[in-house]
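Undergrad: Quick paste of what Swiss-Prot says about this protein:
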type	residues	note
BINDING	Q80, G98, E99, G100, K101, T102, D486	ATP binding site
VARIANT	E32 to D	In strain: SLCC7509 and SLCC7510
VARIANT	E407 to G	In strain: SLCC7510
VARIANT	A553 to T	In strain: SLCC7509
VARIANT	I627 to F	In strain: SLCC7510
VARIANT	E674 to D	In strain: SLCC7509
Amino acid sequence: MRQNYDDRKIVKQYREIARQIVKKEGLYKNMEQAELCEQTNFWREKFKTKPMTDRDKINIFALAREAASRIIGLDAVVVQLIGALVLGDGKVAEMKTGEGKTLMSLFVMFIEVMRGNRVHLVTANEYLARRDREEIGQVLEYLGVSVALNESGLDIAQKKAIYTADVIYGTASEFGFDYLRDNMVRQKEDKVQSGLDFVLIDEADSILIDEARTPLLISDRKEEDLSLYHTANKLVKKMMKDDYEMEEHKRFVWLNDAGIEKAQKFWGVESLYSAEAQSELRITMLLMRAHFLMHKDKDYVVLDDEVLIIDPHTGRALPGRRFNDGLHQAIEAKEGVEVKEESRTLATITIQNYFRMYKKISGMTGTAKTEEEEFRQIYNMDVVVIPTNLRVNREDMQDDIFYTKKEKGRAIVYEVSWRYEKGQPTLIGTSSIKSNEWISGLLDAAGIPHQVLNAKNHAQEAEIIAKAGKRGMVTLATNMAGRGTDIKLDPDVHKLGGLAVIGTERHESRRIDLQLMGRSGRRGDPGFSKFMISLEDDLLEQFESKSWEKLSAKLKRKAPRDGKPVNSRKIHAVVVDAQKRLEGANYDIRKDLLSYDEVIDLQRKMVYKERDLLLERNKLGVSSEKILREVAEYSFIHPSDIPEEELEIYYSRQKELLGGTKFPISFDQVTLMEPREVVEEIVSWHKKERNKFPAETIAAIEREVYLNLMDQMWVMHLDAMVQLREGIHLRAYGQQDPLVMYQKEGAQLFEKFQADYHFYFAHALLELDPDGLIQG
């Protein structure tokens, strides 16, 4: 993307500072390593008591620049230093691929460590985390900064050691899961993650935007009747288009009146929306989503009788990840593979809410400007476009638009064939495995050798990308296209025009298109890019516009079918409009996810704060007597103050509180006593029993029981919130705002959760036996 006025103003301001850093080249040239480490210690100490000035920044950057020159032989250029200064301001730096973001990261991490902050560097996958830790980590270590790699599968001792480092490399999911696991431990000493000071996110658009739709979940197996999925599958397979309505770009499908009648008859229920039919309704809707909204080889792939999610933005399969809330089971039933048990959520957080907990956040990527509004609205981060060190020498052509996919396919083969014959390497980008395999078949038929990269063979990704710049190489890839890895050109390829990139479809996001184009023309290399699309592509097929439908019909009816592309400004405008609308729809989905998660986020913070206090104090924050009194007063009210229809519930609660406990007064006697008298008897008896224990023993017992009950009830509460979220759209569609209903009913569920674990804690207090143990 081009710079706007604000970008140019910021870049101009920092260009002068960057030039001064370069001028300091000789400042540390003659120092030994020990002397450089002394400088590091000097700056660390200084900023414990004093603020950092621009002059300080210049000297610190110059120190890191000298170390990088010695250890990895790279001298940071002015634009890399500008980018690092932008990152230091808590912004997103958009820097073209191949311009040296990895080296740029060194400077902002080093300066944040000098400020006294712990730094987390987040990458898209563990391979990149390991690679960057080895390359830049050695420079930081040369300067006396400790560096660690946060990997999955480590034990608590190993994790604790990692989190003592100044700089930690890892993936978003691993840092997020460490946070969730920390809030499930039973002892303070088992927590591993230290403070969330500063995070630098590589491929920020991928992590903060693309991955934001999938929350992080820690779960276990949930018992349920899996046969319902197979039964519902039979119903949905028989459904006709007249039975349901659908908005595919919003990922929403629902039954119309005919469909409701058919489903009620199938399940044998009077009303599908009655409380008794909630399971049947839920699973029917899940199977409808699986059949009508989730597409094989686009949203998921079936490998070795297992359904694997495909990341829509990279094209990679995601082993171990499952769609939540029963959707994965529905897809398994649809595909006729084993339906595995649904998981029960133990802890969850969205990527958005995890990273918003950091005191400071920065990001770097090759494509972010198109999503600046989202970065600003959700993360309070501006996007600044960093100029390239060398002029981009890639020729970007206007789209070729064809009437049909068949015509497009023929044109792609012709385009690739003549480039192949002259030896120019070509990268063909597709948006799905299905389209990837279709183009591959056309190339095979034309006798053009090529290598294929998609979710089915992602294990060979590094090897395939390494060969993509060789003379005469044709590479066919889904969106992944080796992001994070350079395509290096053979020396004799430059004179052939560099790497040619052919896009076979416009994606839902312009950003993904820019990423594909950015594979070519790196670091001043020559290159070429062009999109070859058709009126039958998914982007236009799902674009809902009456004016477009008329134009499309007119073009298909009147235009000559000679296989040549259509040059129409109107069609180009429609493509851009369709992308913008879908970007807006996807942004709304992510905002919607965040809005719903903010309800849980507030509740989660309250629960985790109470847990932390329990672990810190090693005893209850309030007296057990106070909790017992509140529960008893709530449970024992004069019958005349209770509505007649609630009397049965009232007596049941009393029986549940006292039943099976050591409380010496029988329930028959209790019913003859005044409520206030019962409360005082309960509290005084508990006080007498409690005093029989050593103070430390009873405090430990109460803490353990309270923590255990709170954790158990929290899991049940999360499950209830999931059920509420699923049902709220079904009940509210076309009526009241579902988010408002969710907020209101979610707050009521949270109050119930708090009341429940206090109630069962009070019950446990009345189970204290003479030996100091709690029964049950």
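Every residue, even glycine, has its Cβ placed from backbone N, Cα and C.
How about a rundown of where these features are and what they're close to?
TA: Neighbour count (other Cβ atoms within 10 Å of the Cβ, all protein chains): 20 for G98 (ATP binding site).
All protein chains included, E32 (variant position) registers 8 other Cβ atoms within 10 Å of its own Cβ.
For E407 (variant position), the number of other Cβ atoms no farther than 10 Å from its own Cβ, over all displayed protein chains, is 20.
For A553 (variant position), no same-chain residue lying six or more positions away in sequence has a CB closer than 8 A to its CB.
On its own chain, I627 (variant position) has L620, H758, F761, A762, L765 as residues at least 6 apart in sequence with a Cβ closer than 8 Å to its own Cβ.
Listed in sequence order, H638 are the same-chain residues at least 6 apart in sequence whose CB falls under 8 Å from the CB of E674 (variant position).
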Undergrad: Taking the binding-site residues one at a time (E99, D486), which has its Cβ surrounded by the most other Cβ atoms within 10 Å?
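TA: Ranked by Cβ atoms within 10 Å, first place goes to E99.
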Undergrad: Greatest CA-CA distance (Å) over the residues Q80, G98, E99, G100, K101, T102, D486 that the record ties to ATP?
TA: 17
Undergrad: Would you pick out, from the binding-site residues Q80, T102, the residue whose Cβ has the largest number of other Cβ atoms within 10 Å?
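TA: Top count of Cβ atoms within 10 Å goes to Q80.
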Undergrad: Name, in the order they occur in the sequence, the residues of the same chain whose CB lies under 8 A from the CB of G100 (ATP binding site) and which sit 6 or more residues away.
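TA: In sequence order, L74, A76, V77, Q80, N389 meet the Cβ cut-off.
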Undergrad: How big is the Cα-to-Cα gap, in Å, between E99 (ATP binding site) and E32 (variant position)?
TA: 30
Undergrad: Measuring Cα to Cα, tell me the gap between D486 (ATP binding site) and E407 (variant position) in whole angstrom.
TA: 32
Undergrad: Rounded to an integer, what is the Cα-Cα distance in Å between T102 (ATP binding site) and E407 (variant position)?
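TA: Roughly 42 Å, rounded to the nearest whole number.
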